[in-house]
Amino acid sequence: MFGPRDSRVRGWFLLDSYLPTFTLTIVYLLSIWLGNKYMKNRPALSLRGILTLYNLGITLLSAYMLVELVLSSWEGGYNLQCQNLDSAGEGDIRVAKVLWWYYFSKLVEFLDTIFFVLRKKTSQITFLHVYHHASMFNIWWCVLNWIPCGQSFFGPTLNSFIHILMYSYYGLSVFPSMHRYLWWKKYLTQAQLVQFVLTITHTLSAVVKPCGFPFGCLIFQSSYMMTLVILFLNFYIQTYRKKPMKKEMPEGAAGKEVKNGFPKAHSIAANGVTDKKVQ
């Protein structure tokens, strides 16, 4: 379906064998299960300082990837409708190097869930959250090995921009004084849905007008992105359509648990990650 691996990424960290990626994913899943058991009868941790640094780090990494992907694809003369794997020379290598950081960032983002476990936010560890985190890390191992440049650049470019907004929101939410300015969290989920639709459209444009990019990869990516559209749309409907916030009600009314001035039912699921406000 995918053909031989791309020799240009041979020897890159974590890419030569699938075993490390698979093993780290299993460790991630076991950490959720065992961590919840360990924390069951223990007090939740605050992690305020760690979360501040973590969110800042992911925001800066996302900003680097966004800028570098835009510059490298522009200088490589990338075609927005369809870009093959080997026509931009050094530009393709530059894109591949950024996409390796994108793959590695998906490993780092496993910490999103670990922080939920340590803070006993078990209601936030949903199927959407775990599915998205675990699958992205594994899928991007495949992308880097078979299609590390060309058409693959578009989704990470959009996602890096979304992550700048998302982790900036998380970083600001650590500070109670900033909560009054965080009215825009609902729009992060909307932005993600737009991102998925744009990525699917961009992917299928290479099916309509082929340029030599592997057909099987295009179909697989479109199918995977559709699962995210379905899951995120379901989350959006359940959270913002069926359970609207009633501004006239006092805090704690209608049985809603209020954390830091925000009803728990009004959290977001940006990139599969729901609200990470510090108690």
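Glycine is no exception: its Cβ is also placed from the backbone N, Cα and C atoms.
Under the heading of mutagenesis, Swiss-Prot lists Cys217 to Ala and annotates it as follows: Decreased elongase activity toward (7Z,10Z,13Z,16Z,19Z)-docosapentaenoyl-CoA. In the three-state DSSP scheme, Cys217 (mutagenesis position) is classed as helix.
All protein chains considered, the CB of Cys217 (mutagenesis position) has 22 other CB atoms within 10 Å. Recorded in Swiss-Prot as a mutagenesis result, Cys217 to Trp carries the remark: Loss of elongase activity toward (7Z,10Z,13Z,16Z,19Z)-docosapentaenoyl-CoA.
Swiss-Prot gives this note for the published mutagenesis Cys217 to Phe: Decreased elongase activity toward (7Z,10Z,13Z,16Z,19Z)-docosapentaenoyl-CoA.
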